[in-house]
Amino acid sequence: MAPALHWLLLWVGSGMLPAQGTHLGIRLPLRSGLAGPPLGLRLPRETDEESEEPGRRGSFVEMVDNLRGKSGQGYYVEMTVGSPPQTLNILVDTGSSNFAVGAAPHPFLHRYYQRQLSSTYRDLRKGVYVPYTQGKWEGELGTDLVSIPHGPNVTVRANIAAITESDKFFINGSNWEGILGLAYAEIARPDDSLEPFFDSLVKQTHIPNIFSLQLCGAGFPLNQTEALASVGGSMIIGGIDHSLYTGSLWYTPIRREWYYEVIIVRVEINGQDLKMDCKEYNYDKSIVDSGTTNLRLPKKVFEAAVKSIKAASSTEKFPDGFWLGEQLVCWQAGTTPWNIFPVISLYLMGEVTNQSFRITILPQQYLRPVEDVATSQDDCYKFAVSQSSTGTVMGAVIMEGFYVVFDRARKRIGFAVSACHVHDEFRTAAVEGPFVTADMEDCGYNIPQTDESTLMTIAYVMAAICALFMLPLCLMVCQWRCLRCLRHQHDDFADDISLLK
């Protein structure tokens with residue numbers, strides 16, 4: 001989750017996962033309806049096949065299906081740490097940059113990293129503290145040998161934060177014991193001098209500076225059991241597996257190397273433009289974050305989007321708590337009326353000047369199944385679009401429709417339709433383009449920067465103001481002390497007189 005991670009992840013606000021709670025399910029009758037309107041027309045384009053690059057050829061069979069997890073609790077990969085190797089499940093998080101593992105007993109952990117048992121552990125004698133919007137962890141920094149059994153056949157020495165204390169970080173039943181931050185060093189804790197795991201991997205091996213994620217999500221199977229509540233996917237390290245997507249990959253530039261920041265230039269609900277200043281979509285940033293569950297939107301954008309989604313799905317009446325993510329809606333198993341819900345389209349800046357492409361998100365993505373309250377008679381869902389105070393976050397529910405390529409070498413992120421996304425017979429997720437969009441650079445939000453000279457000027461002005469306030473106070477104190485001295489002398493004289501009497 002960013003360092004300002006929401007409850008990992010799936011918190012809405014930093015990057016953290018949402019806590020599992022008991023929700024009131026709202027039972028709604030099923031009504032028949034037509035499929036949503038067809039997607040808008042796009043401009044003609046030439047074939048957009050990605051170029052082959054060194055390290056992108058070859059087989060990644062051993063990495064396919066190497067992710068596991070539970071709906072709403074994140075995706076994890078198996079890793080080994082230390083000598084002899086200690087096996088741990090590690091949450092995959094593109095919204096933070098620390099590799100951190102539980103290193104002390106915790107009620108929600110079945111196992112943890114025991115540094116004293118590793119002959120290759122090196123203590124850096126430095127602490128680290130990471131707070132989230134809700135939750136936190138702290139620990140001790142060190143290095144050790146790390147490998148990924150269902151990944152590249154290499155072992156690297158990497159920085160590890162051994163988590164010794166935490167609050168609302170680990171999730172009961174999630175089955176992961178640590179977090180693998182895959183973002184850039186700029187947001188690493190305690191500072192950007194701490195090299196993230198993926199940087200160490202690329203530097204110490206010949207693996208190309210690229211990875212890709214296919215998050216497959218969870219739909220309701222016909223024969224539902226607790227075991228089937230899990231989700232899966234693939235993390236391909238060092239390249240692209242063409243079997244994991246259909247169609248072409250479309251790339252958007254990474255605006256800044258801290259989070260995986262991108263620029264959204266337009267938002268549509270069922271083909272209807274929200275018609276907002278595009279800066280609003282990116283206020284104060286837009287990031288791709290596998291460690292957050294929801295699609296999180298800035299306040300104004302969220303309100304406009306919900307208004308449009310409500311209007312499009314008006315054949316059913318939903319409680320206000322549903323749109324706030326506080327209540328669930330349930331239908332009889334297998335009868336969810338997907339067709340009454342609109343698609344959401346996000347237009348992303350393309351690599352070519354004045355061109356964008358759009359990713360189309362289905363209701364099967366933004367209505368998240370909640371298995372722990374569903375019965376064999378009901379399918380229950382949570383609205384997985386929420387309000388954000390830290391910009392737009394394209395979380396796991398968005399990524400579950402697409403194969404997402406984090407091409408760090410070329411500073412770009414690619415999107416293609418995932419071969420495993422959940423859809424119905426009427427609509428599928430889509431990645432389409434190009435579309436002509438002018439002045440896209442203006443859509444990025446620039447955080448105001450104050451130079452040192454301005455700060456010094458402000459400091460001098462504040463000091464002068466303080467001095468002006470302090471001067472009268474000092475004069476008053478001096479005057480009071482003088483009067484007190486005079487009064488004290490007078491009191492002594494009076495006492496002497498009384499004695500004489």
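Numbering starts at 1 and runs along the chain as it is shown here.
Placed from the backbone N, Cα and C atoms, the Cβ positions cover glycine too.
Where a substitution is noted, the model still shows the residue that was there originally.
The annotation domain 'Peptidase A1' is assigned in Swiss-Prot to 75-416 on the grounds of sequence analysis.
Using a 10 Å radius centred on the Cβ of Asp93 (mutagenesis position) and all shown protein chains, the other Cβ atoms total 30. Listed in Swiss-Prot as a mutagenesis experiment, Asp93 to Ala is described as follows: Loss of catalytic activity.
Swiss-Prot lists Asp93 (among others) with the feature active site, giving sequence analysis as the kind of evidence.
Asn153 to Ser appears in Swiss-Prot as a published mutagenesis result, with the remark: Decreases bisecting N-acetylglucosamine levels. Almost abolishes bisecting N-acetylglucosamine levels but has no effect on surface expression; when associated with S-223. Around Asn153 (mutagenesis position), no same-chain residue at least 6 positions away in sequence has a Cβ under 8 Å from its Cβ. Annotation note: Asn153 (mutagenesis position) sits in a coil segment as assigned by DSSP.
There are 10 other CB atoms within 10 A of the CB of Asn172 (mutagenesis position), with all protein chains counted. For the mutagenesis result Asn172 to Ser, the note given in Swiss-Prot is Slightly decreases bisecting N-acetylglucosamine levels.
As a published mutagenesis entry, Asn223 to Ser appears in Swiss-Prot alongside the note: Decreases bisecting N-acetylglucosamine levels. Almost abolishes bisecting N-acetylglucosamine levels but has no effect on surface expression; when associated with S-153.
Taken from Swiss-Prot, the feature active site covers Asp289 (among others), and the record attributes it to sequence analysis. Every protein chain shown contributes to the tally, and the Cβ of Asp289 (active site) ends up with 30 other Cβ atoms within 10 Å.
For Asn354 to Ser, Swiss-Prot lists a mutagenesis experiment annotated as follows: Slightly decreases bisecting N-acetylglucosamine levels. All protein chains included, Asn354 (mutagenesis position) registers 13 other Cβ atoms within 10 Å of its own Cβ.
Ranked by CA distance from Asp289 (active site), the mutagenesis positions Asp93, Asn172, Asn354 have Asp93 at the top as the closest. Looking at Asn354 (mutagenesis position) and Asn172 (mutagenesis position), their Cα atoms lie 47 Å from each other. For the domain 'Peptidase A1' (75-416), the model gives a mean pLDDT of 94.
If you measure from the Cα atom of Asn172 (mutagenesis position) to that of Asp93 (mutagenesis position), you get 18 Å.
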